[in-house]
Amino acid sequence: MSNNPPYMTNGIQAAVVEWIRALDLEIISLLLSRAWPLALLTTTELRWRPTVLTDTDNVVRLDRRQRLVRWDRRPPNEIFLEGFVPIVTREDPDWEETDLYGFAKNNHPSIFVSTTKTQRNKKKYVWTPRNANRGIVYQYEIYAPGGVDVNDSFSDASPWPNQMEVAFPGGIQNIYIRSARELHNGRVQRIWINPNFLDPGDLEPIVSSSRTLQVIWRVNHPDGGNKDGRSERSTSSYDDLMYGGTGNVQEDTFGDESNNPKPIADGEFMIESIKDKNSFLDLSKNVNGGIIHSNVYSGGDNQIWVFSYDDNKKAYKIKSYQNSSLYLSWDSNASSKEIILRGYTNSGSNNQYWQIEQTGKNYRLRNLLNLNMIITAQDKSSAFGGKEVIVNTEISNSNTKSSQEWNIIPFDFRPIMDGDYNIFNLDLPNQVVDFSNQPDLLVHGHEFCDNENQTWHFTYNSTYHAYKIWSGRKSNLLLTWDSNATSKEMVVRAYTESRSKNQYWRIEQTGSKSYKLRNLENSNMILGLTNVSTSYGGLNLMVQDDSNGNSNLHSDWDIKPIIYQYVPDGDYNIFNDNFPNIAVDYTNQEGALVHGHNFCSNNNQKWSFVYDGKKKAYKIKSGVNSKLWLTWDSNASSKEMVLRAYTESGNWNQYWRLYQANDGSYIIRNLKEFKMLIALTNIDTPYGGKQLIVTDTKESGNHWYLKKLGEVPLPNRKFRIATKLNYKKVIDSSTAYNLIITHDLNFASSIWELVYDSNKKAYNIYSADINNLGWVYQNKNFFVKLDNIDGPDHGDLRYFWTIEYSMQTGCYLIRSLYDPAHAVGYTDKDSVITDTSTYSDNQLFHFILM
């Protein structure tokens with residue numbers, strides 16, 4: 001396997017599991033590579049799907065435009081809401097659950113979600129499970145970034161090459177799922193459209209049949225929960241529909257018809273000009289006879305249209321969302337023979353009906369009264385600020401025919417679920433929307449400090465199709481545009497509920513983690529930060545009209561769900577990132593001081609994390625004395641803010657919050673003061689360790705890894721154990737039964753069998769070549785010996801070893817259970833010995849499955 005860094009890829013961007021999506025790509029790559037099959041190490045490597053790829057039809061596309069399919073028995077009410085969540089989601093998956101080859105071959109429970117590429121060769125083909133025609137099955141259509149290309153990764157050894165699998169570590173978010181076909185016993189019943197889909201543009205239309213109902217999904221849709229008993233899934237069941245051994249490639253003939261009169265579903269849409277990007281059909285005035293033109297995007301109701309298909313007329317009526325009594329109409333009876341569009345009340349005339357014709361990826365809208373007349377965008381300015389739109393006969397000139405082509409975009413009113421969020425500015429990444437309860441009720445931007453001032457509770461109103469955003473500081477106050485303010489500065493305040501539209505916000509998704517917030521009172525008004533400071537120490541937050549595209553506000557936001565319970569309650573070791581062999585330690589010394597100490601696997605270094613749902617923080621209890629809690633001595637007179645183990649006081653300085661970094665480590669902050677975090681210094685303590693402090697400065701030792709105690713990192717299987725620096729060098733035994741490092745010559749003597757003892761929570765490491773022989777610890781700087789470990793003294797701790805995975809390196813450290821301060825390593829002369837653990841390269845190993 002090569003050591004090349006990951007190339008240009010979107011990697012794990014699609015992941016629905018937060019902790020996986022937050023990892024650096026190199027870290028997740030190491031996590032997946034640790035279980036790579038030995039036989040494939042020299043010929044294959046992990047291959048992420050590149051950002052720009054050559055599709056199965058030899059067309060170069062972005063990964064977001066490659067059509068993927070997933071077969072699943074779960075309905076849209078689950079998948080469109082939650083996305084595809086893998087069976088294994090916990091933060092400490094075991095070896096087997098990250099085994100890509102095992103997953104691809106057997107689809108066992110794992111952190112992966114499987115998809116298959118659409119295969120194109122003049123016609124369209126899709127890998128299809130043989131039981132897809134039994135019961136209720138869904139074929140989901142996916143356009144997602146990143147993922148691992150299984151065939152590219154395993155080459156000729158790919159278990160099921162005809163499946164053309166793309167596997168997604170951490171699953172797939174709902175915003176990357178465009179549609180679903182619902183099949184009952186093999187027959188398509190309806191097509192579900194996902195309004196939350198983040199369209200990358202330039203996609204082929206959703207393939208449909210004129211006889212198939214298309215439905216735009218909504219939360220708890222009454223028809224969106226259809227499933228049969230085979231859809232039930234547990235952590236012990238297999239992902240049966242995507243198992244590569246039970247399917248084959250079939251031609252996808254659904255929707256093959258030359259003229260489909262119903263190419264889109266009924267629902268709410270925006271109609272974008274292909275000629276003038278970001279210009280949409282717009283009802284200029286909310287009156288009967290109001291002119292319809294094209295105008296730049298505003299997010300307003302006047303640019304949203306409700307499509308309803310008439311089966312008798314084989315055409316659509318299109319009414320304004322702003323005023324449901326006004327229909328998109330061509331006034332064909334006007335004495336002036338006008339050809340402009342207007343919004344008229346229902347007349348029953350065919351000039352209010354439109355046939356929609358697919359033109360590749362786009363659409364034409366033909367008037368039913370005269371099908372030669374097509375809606376056409378003009379260059380001429382309208383009197384209302386946009387450009388005129390008329391009906392005209394078909395244009396054949398290839399340079400100008402785009403004026404008759406339109407993109408019909410489903411409108412999504414609800415891109416996020418109700419809940420608590422921080423609102424981070426993307427241009428000023430540490431600035432968030434903040435309400436500090438000041439006398440003028442002003443809301444501003446402030447440096448993130450994770451308190452209730454910066455918590456906002458979003459609640460969706462289905463009548464207004466907009467959100468109310470409630471203050472976490474004062475739950476009766478709403479984020480409000482003070483639209484009646486006399487000041488020219490359009491400020492934002494926190495007011496009690498008035499039922500005014502200026503307290504509602506439409507959320508417009510502009511990227512995978514990017515949103516704009518538009519006020520419902522005037523959808524041209526967007527929320528943004530200026531660079532001007534306020535008297536309260538933050539930045540001015542205001543709304544500004546962006547209808548001319550010239551807003552100078554920082555108006556792009558990342559609306560982040562607030563997560564505090566990152567790890568389950570339980571016992572952990574707390575290892576430092578910079579000093580990987582040092583753990584947080586309390587040895588009951590004078591002054592109850594807590595420090596960092598070389599790992600020795602005793603109760604001094606065991607800490608029980610207990611989550612408090614009210615305070616949304618952890619208490620961390622000592623493993624050596626259950627009455628003592630990890631405490632910041634915030635009242636200490638010393639300038640050095642030390643950590644101590646004190647009895648319970650109820651004070652906030654005994655509560656801690658975790659903040660996950662991209663590499664899987666955590667920052668541990670004190671609840672009493674957000675800026676204060678635990679850091680390890682390089683200063684020695686009188687007790688043989690390193691000093692731990694609580695500080696608000698950027699110490700280098702402030703990242704920590706949590707190792708949950710009692711978990712089994714590797715299965716009871718046979719392995720070769722290769723060095724970190726060279727996987728072709730493995731642990732073997734000499735004729736004197738001492739362990740040595742040697743080149744991998746495929747000898748049976750270099751195969752080792754792990755047998756886990758659940759009582760001792762440690763392994764025996766047996767020779768797979770000679771019965772009863774296993775590893776024996778002798779002492780520091782002595783050989784690891786191969787000897788009989790199945791005799792009367794089988795329980796001797798010298799025969800047992802703990803194995804821990806290093807997230808930083810993607811390798812394993814092997815410790816003696818007899819003396820956990822000692823780890824297996826090797827010398828310059830390739831002797832395998834035990835020495836004080838340091839996490840140095842010569843103490844790190846790969847376990848390669850046989």
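In case you wondered, yes, glycine gets a Cβ from its N, Cα and C as well.
Note on Glu165 (mutagenesis position): other Cβ atoms within 10 Å of its Cβ, all shown chains, come to 28. Swiss-Prot documents Glu165 to Gln as a published mutagenesis change and attaches the note Complete loss of cytotoxic activity.
One mutagenesis experiment catalogued in Swiss-Prot, Glu165 to Asp, is accompanied by this note: Reduced cytotoxic activity.
Residues or ranges marked as domain 'Ricin B-type lectin 1' by Swiss-Prot on the basis of sequence analysis: 267-409.
Per-class residue totals from DSSP over the domain 'Ricin B-type lectin 2' (413-560), listed helix then strand then coil: 6 helix, 73 strand, 69 coil. Residues or ranges marked as domain 'Ricin B-type lectin 2' in Swiss-Prot: 413-560.
When pLDDT values are averaged over the domain 'Ricin B-type lectin 3' (564-707), the model yields 88. Per Swiss-Prot, domain 'Ricin B-type lectin 3' is recorded for 564-707, and the stated evidence type is sequence analysis.
DSSP assignment over the domain 'Ricin B-type lectin 1' (267-409) gives 10 helix, 71 strand, 62 coil. For the recorded site, Glu165 (mutagenesis position), the DSSP three-state label reads strand.
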